[in-house]
Amino acid sequence: MANGGGGGGGGGGGSSLRMSSNIHANHLSLDASSSSSSSSSSSSSSSSVHEPKMDALIIPVTMEVPCDSRGQRMWWAFLASSMVTFFGGLFIILLWRTLKYLWTVCCHCGGKTKEAQKINNGSSQADGTLKPVDEKEETVAAEVGWMTSVKDWAGVMISAQTLTGRVLVVLVFALSIGALVIYFIDSSNPIESCQNFYKDFTLQIDMAFNVFFLLYFGLRFIAANDKLWFWLEVNSVVDFFTVPPVFVSVYLNRSWLGLRFLRALRLIQFSEILQFLNILKTSNSIKLVNLLSIFISTWLTAAGFIHLVENSGDPWENFQNNQALTYWECVYLLMVTMSTVGYGDVYAKTTLGRLFMVFFILGGLAMFASYVPEIIELIGNRKKYGGSYSAVSGRKHIVVCGHITLESVSNFLKDFLHKDRDDVNVEIVFLHNISPNLELEALFKRHFTQVEFYQGSVLNPHDLARVKIESADACLILANKYCADPDAEDASNIMRVISIKNYHPKIRIITQMLQYHNKAHLLNIPSWNWKEGDDAICLAELKLGFIAQSCLAQGLSTMLANLFSMRSFIKIEEDTWQKYYLEGVSNEMYTEYLSSAFVGLSFPTVCELCFVKLKLLMIAIEYKSANRESRILINPGNHLKIQEGTLGFFIASDAKEVKRAFFYCKACHDDITDPKRIKKCGCKRLEDEQPSTLSPKKKQRNGGMRNSPSSSPKLMRHDPLLIPGNDQIDNMDSNVKKYDSTGMFHWCAPKEIEKVILTRSEAAMTVLSGHVVVCIFGDVSSALIGLRNLVMPLRASNFHYHELKHIVFVGSIEYLKREWETLHNFPKVSILPGTPLSRADLRAVNINLCDMCVILSANQNNIDDTSLQDKECILASLNIKSMQFDDSIGVLQANSQGFTPPGMDRSSPDNSPVHGMLRQPSITTGVNIPIITELVNDTNVQFLDQDDDDDPDTELYLTQPFACGTAFAVSVLDSLMSATYFNDNILTLIRTLVTGGATPELEALIAEENALRGGYSTPQTLANRDRCRVAQLALLDGPFADLGDGGCYGDLFCKALKTYNMLCFGIYRLRDAHLSTPSQCTKRYVITNPPYEFELVPTDLIFCLMQFDHNAGQSRASLSHSSHSSQSSSKKSSSVHSIPSTANRQNRPKSRESRDKQKYVQEERL
């Protein structure tokens, strides 16, 4: 055996731990024939001369081990044990297969003869059955069954599908690594050395390991289906060359390092072991571990072979050409060889080593060139946004998922993290299955203190656990508003809700929905509970609701959109329309509990005090009934008295301003004129806040809104006319259904679509006026936009029947047939088949006499180029604006008599009617036609007005069409996600304002039947009509004309509130009203919540919340025309509102209801 440092017995270049002296001294001690000193010297001298030759034959020994005194090498015995075991077993398996094959061939012919004989014997039987098998066959069957049972048992023992199997597999792998570690320790010893089994601790451990390997090998052999292939497996070969040498080592009392390095091949199974332990779950991690384990095991195994041959030498050279290399030097040599660097400091000297290196370079280089780059790529591409969220103590977090893009995230963060929200202590965790691009990543980095991103899917419970969804304050799901298939997008978001609710049913979810009819599917989720904060923001419902309200009060869509969006105040010194518009844009909607100083006061009184004293505009309160169910009452009137713990809804520019309503104290603040000085005083009633009354916040979160304070406000109604009296009920025809079952909307029996279709000539003969024209682009394949959401607010029951504006749809009849199922229960709806681009169709519906023209498109999402998504709407808008008309409105107005409120004389300037929409004397050009156009792409707003100077990069809310209320984009609804999270009643308030009275109960009914159900007029349903509505108050004439010319807005606010219970909240002003020279421009813009001292002009229109008028049950307008006189009368009068006169309520004629019914019957056919 070659020793270290060039000797024959050393291994690894170091001296043996089991030698008492150096090899030369051991050789001298074994020479028993030399006893004299001279002979000893001669012998020593002789041995020194021949040391290189004799050293190769010497085996290092110790005095305690009775080893071969001649130093004979026994490596061949260890190798022979492995070879005999391998080839012997292989020979036995092949011999068994050969004998089995011959037996099968020999018995095949005999089997055919016996089978034919059995068939013949069986056919000769009378009953036709075969004879039973003989006893020998039964014995064979029993033996086969016993063998199969043993085989199945062995298979179960080693299968990873059972706990025992997994334990065995893991244990075998662990012991294999242990045996490899022992090899690493022994590699510092000589390749072959004498050892005593009873005194060598490492040999005993190695022996125990290999006994276990032998037992496991037996189990694998029994369980193997194909013994031959099992015998040739890598793991079997490893056992052949590592297990038998250990037993030989015990027998010979010597050790040979040999092929024990093959245990490194067990590392290939490392990924399987980690999968058994449920550590590796992703494909990338499994692939990475596979590549690493194959690379490392091949590397260590090859290093072990080089270590063996280089320290031993070539056999045909009598082991004289060996060199002392440690195992780790061989590992280094193999690495520089695989990488083709080859420094030359370490190299192979033996022929076997060099021959192995030749073949290893070919395979190793290929493996290095393919495996290493792939490993680096997998490590580099590991989920940068993996890991788990670590919750911060005392800080809430929300999870945002769904449609995560640069646009959606930037819009969300802009509103959620707005500086006006001074109480935001919420961390935002985004979860998406696609890693962010560079722009989105940069956005996250800019908000790194409050934003974190994790890559994953909410459909995966493991990812939900990573973001701590169970401890999250809420989960927000964003929708792709520009997707080609809205129903598919809604289905995806519904699945996300199902997955999240299945993981944690109590989590609060706020999701965006595109289609109104898909909201019904959310009600099927058992844990979905809107009372606990779950909300679905339907973009189609709100978008069309906003547009519908603009049909009643032009510009309202812009005002409402700005109210729930967080906008910073932009100060402009120049006296331009932008100055006043931006001052109103900075106002938002806030909530705050009212001070106890307001207890016992009526709503108008508190509203006036807040506006005059606190500089706050309160528009609604939260009312909780006796059964603790909350309702939001918008401008409820003077019959309601404020109680302790009432929650108010305010329009203000800052959250700090709203706190004045909570801090106000009559004793301390009554004489204060500067509202900024109203702060928390030292009164005991403010210091001793009730625990149930939540801390004042501008955006009260879930529990504060849904859970009632200590006491609830009670409705104290003193007006008997709020609910119809017995005389009214007697005059009602209980068999006529005029309203739906909830009493919130006007209703009629379902009509066939053919009955409402007008030809162009019929439409021209019907002199329509004061109506709403809806230009709709769509075809048979377009996605439905839900026109019901546009019609419902225009059919709210707080309008009298004669006040309803007739709705005329102009568009493809194929598309409208698909929408008609949801529209056939609404009265005063007509359809003109055609196209909005046809001027003939537009003239047929008298578009120049309409109160509003709405332009919608259902084909917006089928175009890849976003700039072309709005091409149809833009073309239609420009087409209408370029039309010219005759001065025909004067003829119509000469035959019409506007509606005069009871007790008012139209001839008196002070008693002029309050108009809903102020009409121009005549419309001769399409530019003056009121139009609202829906846009998908915000940047396309620049094409609507050719005379504006808006920059293409200007934000939508700063553009002139949006400020004037002539354009609306669904993107403005993104702010509702943040607003709803901070205050879930904000969404309820917005929906109450824009949908005309849609409630969760009504949604459940529509989900059940997909249509409104008619109901009889009962006191309960008629009471639902008593709710305020939005209108526009004209200052050109009427009871407020004196304030229109230079008066203060605050005086108008107080007068309207005291006299008519009307709540003013904005101005719709001509764009050039601030100019000293008259202008022909008829464009108007929105001013939200102007200050008290704001100066009015006569042409202003005032946005107001008007009370329901019980005295306006009959239309007094009549408009004669050729064939549809009653229909046209209703159209013209639909644009006229009245102020309720409390002095004349008691003098209402009892026959009013009967006249109402007659008129209803006349127009029912429409």
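Any Cβ shown, glycine's included, is placed from N, Cα and C.
None of the substitutions listed is reflected here, since the structure keeps the original residues.
Per Swiss-Prot, the feature Mg(2+) binding site maps to E427, Q450, E452; the stated evidence is a curator's inference. Within 10 Å of the Cβ of Q450 (Mg(2+) binding site) there are 15 other Cβ atoms, across all protein chains.
Within 10 Å of the Cβ of D945 (Ca(2+) binding site) there are 20 other Cβ atoms, across all protein chains. Residues or ranges marked as Ca(2+) binding site in Swiss-Prot (evidence: similarity to another entry): Q942, D945, D948, D950.
Summed and averaged per residue, pLDDT over the domain 'RCK N-terminal 1' (395-537) gives 91. The domain 'RCK N-terminal 1' feature in Swiss-Prot is assigned to 395-537; the stated evidence is sequence analysis.
Sequence annotations record features per position, and here Swiss-Prot assigns domain 'RCK N-terminal 2' to 769-913 based on sequence analysis.
Where Swiss-Prot documents T139 to V as a mutagenesis experiment, the accompanying text is: Loss of phosphorylation by CaMK2 and, therefore, inhibition of channel activity in response to ethanol.
While the structure shown retains the original residue, Swiss-Prot records the mutagenesis experiment S1151 to A with this note: Induces a stimulation by PKA instead of PKG; when associated with A-1154.
Annotation of the published mutagenesis S1154 to A in Swiss-Prot: Induces a stimulation by PKA instead of PKG; when associated with A-1151; the original residue is retained in the structure shown.
With respect to their backbone Cα atoms, Q942 (Ca(2+) binding site) and E452 (Mg(2+) binding site) stand 36 Å from each other. The Cβ of E452 (Mg(2+) binding site) has 19 other Cβ atoms within 10 Å, all protein chains considered. Report note: the Mg(2+) site is defined by E427, Q450, E452, and the residues of the same chain whose CB lies within 8 Å of the CB centroid of those residues, excluding them, are H397, V426, I428, V429, H447, F448, T449, V451.
Around the Cβ of E427 (Mg(2+) binding site), 18 further Cβ atoms fall within 10 Å across all displayed protein chains. The number of other Cβ atoms within 10 Å of the Cβ belonging to Q942 (Ca(2+) binding site), over all protein chains shown, comes to 18.
Look at the domain 'RCK N-terminal 1' (395-537): DSSP puts its residues at 57 helix, 32 strand, 54 coil.
The two recorded residues E452 (Mg(2+) binding site) and D945 (Ca(2+) binding site) have their Cα atoms spaced 41 Å from each other. Cα of Q450 (Mg(2+) binding site) to Cα of D945 (Ca(2+) binding site): a distance of 40 Å. For the recorded site, D945 (Ca(2+) binding site), the DSSP three-state label reads coil.
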